[in-house]
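J.: After the structure tokens below, expect a handful of questions from me.
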Amino acid sequence: MAALDQQPLLHDGGDQKPPPEGAARRFRRCRTAPSSEPPPTDKDNSSAADAPPKTLFTGGGRPSFRLVGLLLVAYLLLGTIAFYLAMDHMSGTRTTRALDALYFCVVTMTTVGYGDLVPASDAAKLLACAFVFAGVAVVGTFLSKAADYLVEKQEALLFRALHSHTMVRAMEMNKVRYKLYTAGLLLVAAVASGTVVLWKVEGMRAVDAFYCVCATVTTLGYGDRSFSSEGGRAFAVAWITVSTVVVALFFLYAAELYTERRQRELARWVLRRRTTNMDLEAADLDGDHRVGAADFVLYKLKELGKISQEDISEFLDEFDNLDADHSGTLSPADLAAAQPTPDPPPSLR
């Protein structure tokens, strides 16, 4: 009986050995959590739809730009066909019908808008308006993917800054720096190639060629200089698309490198800063003058800007709603009681 009294109240079924002195302590699953899932119900069929989206932090990998590529191909294909059929209603410098249609489609999508080839009839103007908004949607999709990549990259950077070794962090920083250098070299190559083509093929002066290239890659498109020959427009179809994407990637990687540095500096400052009595008071969420591991982690996450007090309050409200017996813990019975009662079949009503 005495031996039974000395056993722990909560026992996992295996021998638990105390960790050696000085060993790192690991957070384990809360013992009050259910060891198995409750029986499946009809509501479980929608669990896949309720699953959170995959990110870099949760193992989803880098956001795919496949959708952007498909939209780009579809836009260029439909736009070329549409403007090919409407080419009789266009005015400006003309070369060949198909090449001019593709050239005008690319200039419209990238919002360069030289003005050397413009719609002349009402039908052509309405068609151009439709493809202007469609092109902006394609560019917006690319920017949204880039923004998602930056946000998810921040999650991965925070995790690595808190858990990885110094050498691994340096390798990740160098990887971003190399991507920025590569994009910079591609940008220089795009500017140089465009300048040479405008100088040699279009017959512009070197300064005018460089001026037109800068106005093009930044999608400014003043319109006083543009591609007018058949060879120049054939080059411009691929060059304008590639150069504008390279510029966007260059600034994306520059923002990523800057964000990564700021994130690492913030994580390093939080980890190295000494915890004071004021920090303990701020971390004491329940006001019992004791700060547990969960309270401390939440305080550090708030300090890093990864979670706010509003988020914590929402989570606590959800916990209170699920805690049917008000025991302070969750069990399968609490979850079953919190589930709404399904409507009976129409035949039983």
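Cβ from N, Cα, C; glycine included.
Substituted residues are absent from this model; it holds the original ones throughout.
Taken from Swiss-Prot, the feature Ca(2+) 1 binding site covers Asp284, Asp286, Asp288, Arg290, Asp295, and the record attributes it to sequence analysis. What Swiss-Prot lists as Ca(2+) 2 binding site is Asp323, Asp325, Ser327, Thr329, Asp334. Look at Swiss-Prot and you will find 271-306 tagged as domain 'EF-hand 1'. What Swiss-Prot lists as domain 'EF-hand 2' is 310-345. A mutagenesis experiment is reported in Swiss-Prot for this position, Asp295 to Glu, and the note states: No effect on targeting to protein storage vacuole.
Can you walk me through where each of these features ends up in the structure?
T.: Taking the Cβ of Asp284 (Ca(2+) 1 binding site) as centre and 10 Å as the limit, one finds 16 other Cβ atoms among all the protein chains shown.
Of all the Cβ atoms in the protein chains shown, 13 others lie within 10 Å of the Cβ of Thr329 (Ca(2+) 2 binding site). Secondary structure at Thr329 (Ca(2+) 2 binding site), as computed by DSSP, is coil.
Taking the domain 'EF-hand 1' (271-306) as a whole, pLDDT averages 72 in the prediction.
Around Asp295 (mutagenesis position), taking its Cβ as the centre, 17 other Cβ atoms fall within 10 Å, counting all chains.
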J.: Under 8 Å Cβ-Cβ from Arg290 (Ca(2+) 1 binding site), six or more apart in the same chain: what's there?
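T.: Those within reach of Arg290 (Ca(2+) 1 binding site), by Cβ under 8 Å and sequence separation of 6 or more, are Asp284.
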J.: Measuring Cα to Cα, how far is Asp295 (mutagenesis position) from Asp288 (Ca(2+) 1 binding site) in Å?
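T.: One finds 11 Å between the Cα atoms of these residues.
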J.: Distance between Asp323 (Ca(2+) 2 binding site) and Asp288 (Ca(2+) 1 binding site) at the Cα atoms, whole Å?
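T.: With the alpha carbons as reference points, the distance is 21 Å.
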J.: What does the structure give for the C-alpha distance between Asp325 (Ca(2+) 2 binding site) and Asp288 (Ca(2+) 1 binding site)? Integer Å is fine.
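T.: Cα-Cα, rounded: 23 Å.
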J.: Give the sequence-ordered set of same-chain residues, not counting Asp323, Asp325, Ser327, Thr329, Asp334, with Cβ within 8 Å of the centre of the Cβ atoms defining the Ca(2+) 2 site.
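T.: Close Cβ neighbours, site residues excluded: Leu322, Ala324, His326, Gly328, Leu330, Ser331, Ala333.
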